[in-house]
Amino acid sequence: MEGRVSPVGSSHRLLTAAVLFRGPVEPLVFLANFALVLQGPLTTQYIWHRISTELGYNGTRHRENCGNQSADPVLKEVETLTSHWTLYMNVGGFLVGLFWSTLLGAWSDRVGRRPLLVLASLGLLLQAVVSIFVVQLQLHIGFFVLGRALCALLGDFNGLLAASFASVADVSSNHSRTFRMALLEACIGVAGTLASLLGGHWLRAQGYANPFWLALAVLIVMTLYAAFCFGETVKEPKSTRLFTLRHHRSIVQLYVVPAPEKSRMHLALYSLAIFVVVTVHFGAQDILTLYELSTPLCWDSKLIGYGSAAQHLPYLTSLLGLRLLQFCLADTWVAEIGLAFNILGMVVFAFATITPLMFTGYGLLFLSLVTTPVIRAKLSKLVSESEQGALFSAVACVNSLAMLMASGIFNSLYPATLNFMKGFPFLLGAGLLFIPAILIGVLEKVNPHPEFQQFPQNS
């Protein structure tokens, strides 16, 4: 049964034959995140303005009289409904993606990384098309949820990241893997910074539609690159059925089947650590735009663009910081330093009532993203070379669950705490980050130099 060729497997053989050159995976991640970040804040602002119009709120947020709007009940209802629709989008994506991203990730261990990259690219492309229809035709904002679910059905950005990180693990040595993981995350940051700066200015100049069209064009290029230019990193791809429980079993076996070369405790606890880090990261990201739109900050689209750019700069600064700190510190200590700066940034956000203080919080996050590549690299070294896709699909599942928890906690907590402390969700995030800090330290103490699985030393 496992040897039967699926239609997707046939497509995989055609793609293999049509590859133009063996390109790296980093451009895919760059283009995907550029398109996503270009759409993300714009989608939040579009939902805000649509709800404002429906409720009769004029939607203006003049910064000189911003403080006088704090008691406006209509404004609070706009904030609450916008937060809830953001939650619905994330829940829709999670419920569909929980099954598909794990299935496709483990499947890529056998058929190669390219088929998953192509499917995930098509999903992101489809989501952009739905968003354009909503904006151009003034469709109900509930269609954003449909677009998110359709994207998750084909793997979503989490599936693309799973294949990308697995691809890096396929070709990197144990020594270089942490930096290669950070380099991939830096592509996310550079793309996010550029998209944020462009999106804010473009919205002010020409409205919502054109940025979504640019995102669509970028995603078309990305899909073509994945199909015809990406260099396959799995050494011997095999045609394998997609719809089989074997792929999900391979993920479960990572955590429950004993093996002399790996520690199930380290796998589970490092997964918990990255779960908490991602929960706080995406939870804060979910409410930051809403936090900045509302009183007392009342940012316009230009400032929101600058803020979103500053939010993505740590991907690049963390890469540089990681490279420098690795010369004098072990990876574990680098991760702990990153968590410390992340906690400081969250605390500043919680009490930020003026624009300079918000940007101070963004500045303190300059090393906040060194933690995740360290954890990913440690996880990758705990499993065999043939289990990288299963591992990173499991991590993608953890990411999806973390994003759902983030949306559920932060988007529900934010409107509930508007009356006594708007910044309370950021304080909660700062407190949660002590959990991975403790876990990483304890795991290093239990086994200071875990090298459970040695890969061939590829360049």
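Cβ atoms here come from the backbone N, Cα and C positions, even for glycine.
Original residues only.
The H(+) binding site feature in Swiss-Prot is assigned to ASP156, GLU185, HIS281; the stated evidence is similarity to another entry. The secondary structure of HIS281 (H(+) binding site), as reduced to three states from DSSP, is helical.
According to DSSP, ASN158 (mutagenesis position) sits within a helical segment. The mutagenesis experiment ASN158 to Gly is recorded by Swiss-Prot, whose note states: Promotes sensitivity to myricetin inhibitor.
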Looking only at ASP156, GLU185, the binding-site residues on record, which one has the least crowded Cβ, with the fewest other Cβ atoms within 10 Å?
GLU185
Do me a favour and check the Cα-Cα span between ASN158 (mutagenesis position) and HIS281 (H(+) binding site); whole Å is fine.
15
Say we define neighbours as other CB atoms within 10 Å of the CB. Which of the recorded positions ASN158, HIS281 has the fewest?
HIS281
